[in-house]
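Asks: Okay, these came from Swiss-Prot:
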MUTAGEN   Arg102 to Ala or Gln  Reduced activity
BINDING   Arg102, Arg138, Lys139, His160, Arg161, Lys171, Glu201, Asp222, Ser248, Gly249, Gly250, Gly270  quinolinate binding site
MUTAGEN   Arg138 to Gln  Loss of activity
MUTAGEN   Lys139 to Ala or Ser  Loss of activity
MUTAGEN   Arg161 to Gln  Loss of activity
Amino acid sequence: MDAEGLALLLPPVTLAALVDSWLREDCPGLNYAALVSGAGPSQAALWAKSPGVLAGQPFFDAIFTQLNCQVSWFLPEGSKLVPVARVAEVRGPAHCLLLGERVALNTLARCSGIASAAAAAVEAARGAGWTGHVAGTRKTTPGFRLVEKYGLLVGGAASHRYDLGGLVMVKDNHVVAAGGVEKAVRAARQAADFTLKVEVECSSLQEAVQAAEAGADLVLLDNFKPEELHPTATVLKAQFPSVAVEASGGITLDNLPQFCGPHIDVISMGMLTQAAPALDFSLKLFAKEVAPVPKIH
């Protein structure tokens, strides 16, 4: 999907509520610095100072819209950034520009960092000749999941399930609580009805076969080494060709190609949201017609 079209996925009401909570967190009371800047009309240039993928425009826009400011973008969502790049301009009352500055930069930097990591992972997978799905996980920051899942999509990865209601995931603790793989999958199938798929986390070929026999749609081979993963997936697919196989656990950008194989359908990576470094952006007010280019430290 075109990155610019992904903004349609974001519910306006949810987006507005998130932005409101972020701004209230940063300034719940008196804003003394507003007396320094004043309320005169001002303009600021948004600069990208590190390479990566630009992501998070809808959040950036929503923050400044709530503060009666206008954003003009010079690069589309999903663009590859080559520093130093002038990405956008923001216009509005000075105290409003500065009130939204840090919240907007934090959101854009984090979202772009995740999109950049996702894009690198997809590129590594395609470079290995693999055409399956690179996906994120539910290992996201509480209260910030919408931004992080959106960043995955801009980077070309799959978001995986958004929340507990998107897929019935039977994990190891569910198996223990239910009293075995078969009982757990049976209960999951009954709960899922015809609307949801059931995925089962497995730590051995035996568990994977039990899960598939019990009716799992997807089998998650968790924390398998590559030399164990591919033989297990081969045997499983031979017996259950319609069952999708997901690999997860300990997968990084460096070792990702080792997990790519003809019997692996999905590779999920927690590091895409947990370890992706934020990109470096700055927002600089300027008085002249041409904004000065910031230095990279």
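The backbone N, Cα and C atoms fix where each Cβ goes, and this holds for glycine too.
So, quick note: what you're seeing has the original residues, none of the substitutions.
Looking at the shown structure, can you explain where the listed features end up?
Replies: Following the DSSP three-state reduction, the secondary structure of Arg102 (mutagenesis position) is helix.
In sequence order, Arg138, Leu167, Met169 are the residues near Arg161 (mutagenesis position), counting only same-chain partners six or more apart with C-beta under 8 A.
In the three-state DSSP reading, Arg138 (mutagenesis position) counts as coil.
Of all Cβ atoms in the shown protein chains, 16 besides its own fall within 10 Å of the Cβ of Lys139 (mutagenesis position).
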Asks: Provide, as an integer number of angstrom, the distance between the C-alpha atoms of Glu201 (quinolinate binding site) and Lys139 (mutagenesis position).
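Replies: Their Cα atoms are separated by 16 Å.
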Asks: Tell me the Cβ neighbour count for Arg138 (mutagenesis position), meaning other Cβ atoms within 10 Å of its Cβ, over all protein chains shown.
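Replies: Around the Cβ of Arg138 (mutagenesis position), 18 other Cβ atoms lie within 10 Å.
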Asks: Would you mind pulling the DSSP three-state label for Gly250 (quinolinate binding site)?
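Replies: SS state of Gly250 (quinolinate binding site) = coil.
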Asks: C-alpha of Ser248 (quinolinate binding site) to C-alpha of Arg102 (mutagenesis position): distance in Å?
Replies: 34
Asks: Look up Glu201 (quinolinate binding site) in the DSSP assignment and reduce it to helix, strand or coil.
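Replies: Note: Glu201 (quinolinate binding site) is in a strand by DSSP.
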